[in-house]
Amino acid sequence: METTKPSFQDVLEFVRLFRRKNKLQREIQDVEKKIRDNQKRVLLLDNLSDYIKPGMSVEAIQGIIASMKGDYEDRVDDYIIKNAELSKERRDISKKLKAMGEMKNGEAK
């Protein structure tokens with residue numbers, strides 16, 4: 001079988017399609033994040049309405065809100081710590097892969 005060399009226009013089309021695919025992937029992830037965020041807001045309001053009962057004082061409602069806020073702030077802190085740990089592991093793996101690649105290149109020479 002004979003392979004034909006792609007023309008310049010074919011290469012441009014490939015690059016254009018690849019960029020479009022990546023842009024669509026980023027947009028899909030962005031929309032999915034917005035969906036998750038709004039679903040969380042709906043759940044938060046549902047939870048809040050479960051706690052608030054008729055005849056409660058403003059102070060009691062504010063106490064519930066403050067408690068929920070504290071819980072969410074703690075979760076954010078936990079996620080920040082987890083993200084830092086994952087990033088450190090990713091960097092360590094990248095260093096190992098780079099070292100392995102350099103060892104392989106050294107053997108090939």
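Using N, Cα and C of the backbone, Cβ positions are placed for all residues, glycine too.
Listed in sequence order, the same-chain residues six or more apart from VAL15 (mutagenesis position) with CB atoms under 8 A from its CB number zero; the list is none. In the three-state DSSP reading, VAL15 (mutagenesis position) counts as helix. Here Swiss-Prot notes a mutagenesis experiment, VAL15 to Leu, with the remark: Fails to form clusters and presents a diffused pattern throughout the cytoplasm.
Taking a C-beta cut-off of under 8 angstroms and a sequence separation of 6 or more, ARG20 (mutagenesis position) has no same-chain neighbours. Record note (Swiss-Prot) on the mutagenesis of ARG20 to Pro: Fails to form clusters and presents a diffused pattern throughout the cytoplasm. Shows a reduced swimming ability, is completely impaired in swarming on semi-solid agar and has a dramatically reduced ability to form biofilms.
Within the same chain, no residue at least six positions away from ARG26 (mutagenesis position) has a Cβ under 8 Å of its Cβ. For the published mutagenesis ARG26 to His, Swiss-Prot gives the following note: Fails to form clusters and presents a diffused pattern throughout the cytoplasm.
A simple way to gauge crowding: the CB of ASP46 (mutagenesis position) has 9 other CB atoms within 10 angstroms, across all the protein chains here. Under mutagenesis, Swiss-Prot gives ASP46 to Lys with this note: Decreases TmaR clustering.
A simple way to gauge crowding: the CB of GLU59 (mutagenesis position) has 8 other CB atoms within 10 angstroms, across all the protein chains here. Among the mutagenesis entries in Swiss-Prot is GLU59 to Lys, noted as: Forms clusters that do not localize to the poles. Shows a reduced swimming ability, is completely impaired in swarming on semi-solid agar and has a dramatically reduced ability to form biofilms.
Annotation note: TYR79 (mutagenesis position) sits in a helical segment as assigned by DSSP. TYR79 to Phe appears in Swiss-Prot as a published mutagenesis result, with the remark: Localizes to the cell pole. Has no effect on survival in acidic conditions. Abolishes Hfq polar accumulation.
Sequence-distant contacts (6 or more apart, same chain, Cβ under 8 Å) of LYS95 (mutagenesis position) do not exist in this structure. Recorded in Swiss-Prot as a mutagenesis result, LYS95 to Glu carries the remark: Does not affect cluster formation.
Counting only the Cα atoms, the space from TYR79 (mutagenesis position) to ASP46 (mutagenesis position) is about 23 angstrom. Annotation note: ARG20 (mutagenesis position) sits in a helical segment as assigned by DSSP. GLU59 (mutagenesis position) carries a helical DSSP state (H, G or I).
A helical conformation is recorded for ASP46 (mutagenesis position) in the three-state DSSP classification.
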